[in-house]
Amino acid sequence: MKKQYLKSGSGTRKEKDKAKRWFLDNGSIFLRELVADCNGKSIPIRSFSPEQILKATNNFDSSCFVSQDVYYKWYRGEIEDRSYMIKRFSEDEITGKRHRVKEVYNDIVLSARMSNHSNFLQLLGCCLEFPFPVLVFEFAEHGAMNQRGGVIVNGEESLLPWSVRLKIGKEIANAVTYLHTAFPKIIIHRDVKPMHVFLDKNWTAKLSDLSFSISLPEGKSRIEAEWVLGTFGYIDPLYHKTCFVTEYTDVYSFGICLLVIITGKPAIMTISDGDLQGILSLVRELCENGKLDEVIDPRLMKDITSGQRLQVEACVVLALRCCKERDEDRPKMIQVAKELKQIEASLKNSS
């Protein structure tokens with residue numbers, strides 16, 4: 001049964017008291033996390049009312065639904081004649097409120113800090129008068145990428161040309177590099193994947209979902225996590241084995257993400273007899289057998305130029321380096337971003 005929330009001008013005293021209690025609970029946690037994370041620096045976040053959120057999403061109606069992950073759903077909504085992406089976290093008994101509090105406030109505080117970078121989905125505000133805060137982000141016209149590194153337009157998957165895929169890969173790398181280099185404490189995303197990347201009207205990549213992110217102690221290169229968090233197929237095997245998070249945890253995930261964008265295949269595939277195969281093992285096998293043409297998304301083959309084919313080859317080599325077994329053999333994200341910029345420029349320089 002669909003849950004009903006306080007509607008504009010109609011709530012009972014009990015409902016209003018409940019919303020007020022949520023506001024006080026969520027507000028106190030938010031303030032504590034913000035003060036702890038920002039060292040007194042001001043981060044402006046607009047406060048939206050529950051009436052605005054419910055009106056914008058038609059009480060979270062399926063007609064406004066955009067996409068979802070395990071713990072939340074995205075909705076499209078309009079507030080004051082402006083379109084927004086509205087993120088609503090799950091409230092069911094399986095995920096449980098107390099298990100999700102840290103991740104939710106991680107997402108709010110860190111997203112606010114990233115709002116000055118063009119390759120992060122910009123957090124514009126939130127509403128604290130729900131069991132979990134509802135987050136309001138800038139609108140992304142082309143929505144989120146899917147598990148095949150594509151986007152759905154009018155119910156069908158839209159084929160992204162190679163130049164756009166390379167641009168997206170470069171911009172995701174720029175975003176992760178910013179996390180790793182822009183702050184005194186290195187921030188590790190821990191869940192880099194295409195489904196967390198939104199695309200605006202200009203196909204600019206916007207990385208989102210910082211709920212699993214973790215900061216390394218200042219001056220330290222790793223931290224032991226209580227739980228291994230992330231998405232199957234993208235999780236660094238070293239992190240999975242040891243529970244230690246390093247900047248190379250993100251490098252591995254980005255490498256898988258880049259392979260997905262190149263191939264148009266999901267990170268984990270079902271093959272014969274129901275067995276599973278990862279994109280990494282498939283690409284390694286094809287490259288070892290000299291079958292690069294089978295690595296490239298076959299839908300691109302008829303339009304790809306010889307120069308672009310060289311770009312694809314360079315990107316595949318880079319992605320495989322990101323996924324090396326030993327983290328010391330992987331490049332840092334700043335180097336990955338630099339190489340992708342050079343690969344993108346190579347075609348322009350040769351023409």
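Backbone N, Cα and C define each Cβ position, glycine as well.
If you look for the noted substitutions, you won't find them, since the model keeps the original residues.
On a predicted model such as this, the values are computed, not experimentally measured, just so you know.
Asp191 (active site, proton acceptor) carries neither a helix nor a strand DSSP state and counts as coil. Long-range Cβ contacts of Asp191 (active site, proton acceptor) within its own chain (separation 6+, distance under 8 Å): Asp209, Ser211, Phe212, Leu229, Gly230, Thr231, Tyr234, Ser253. Summarising the annotation, Swiss-Prot assigns active site, proton acceptor to Asp191 and lists sequence analysis as the type of evidence.
Under the heading ATP binding site, Swiss-Prot lists Val66, Ser67, Gln68, Asp69, Val70, Tyr71, Tyr72, Lys73, Trp74, Lys87. The local packing around Trp74 (ATP binding site), expressed as other Cβ atoms within 10 Å of its Cβ over all shown chains, amounts to 21. In the three-state DSSP reading, Trp74 (ATP binding site) counts as strand.
Among the features that Swiss-Prot reports, domain 'Protein kinase' is placed at 60-347.
Leu31 to Glu appears in Swiss-Prot as a mutagenesis experiment; the accompanying note says: Impaired interaction with RPP13L4/ZAR1 and reduced ability to mediate cell death.
Experimental mutagenesis at this site is recorded by Swiss-Prot as Asp69 to Tyr, annotated: Abolished interaction with uridylylated PBL2 and abolished ability to mediate cell death as well as an increased sensitivity to the pathogenic biotrophic bacteria Xanthomonas campestris pv. campestris (Xcc). There are 19 other CB atoms within 10 A of the CB of Asp69 (mutagenesis position), with all protein chains counted. For the recorded site, Asp69 (mutagenesis position), the DSSP three-state label reads coil.
Summarising the environment of Leu179 (mutagenesis position), the number of other Cβ atoms within 10 Å of its Cβ, over all protein chains shown, is 25. According to Swiss-Prot, the experimentally introduced change Leu179 to Phe is described as follows: Impaired interaction in the presence of the Xanthomonas campestris effector XopAC/AvrAC, but normal interaction with RPP13L4/ZAR1.
Among the sequence features in Swiss-Prot, the mutagenesis site Ile235 to Glu is noted as follows: Abolished interaction with uridylylated PBL2 and abolished ability to mediate cell death. Of all Cβ atoms in the protein chains displayed, 19 besides its own lie within 10 Å of the Cβ of Ile235 (mutagenesis position).
The residues near the ATP site, meaning same-chain residues not in Val66, Ser67, Gln68, Asp69, Val70, Tyr71, Tyr72, Lys73, Trp74, Lys87 whose C-beta sits within 8 angstroms of the mean position of the site's C-beta atoms, are Arg88, in sequence order. Packing around Gln68 (ATP binding site) is summarised by its Cβ count: 14 other Cβ atoms lie within 10 angstroms of its Cβ, all protein chains included. Secondary structure at Leu179 (mutagenesis position), taken from DSSP and collapsed to helix, strand or coil, is helix.
Residues near Val66 (ATP binding site) in space but far in sequence (CB under 8 A, at least 6 apart, same chain), listed by position: Lys73, Trp74, Tyr75, Arg76, Met85, Gly143, Ala144.
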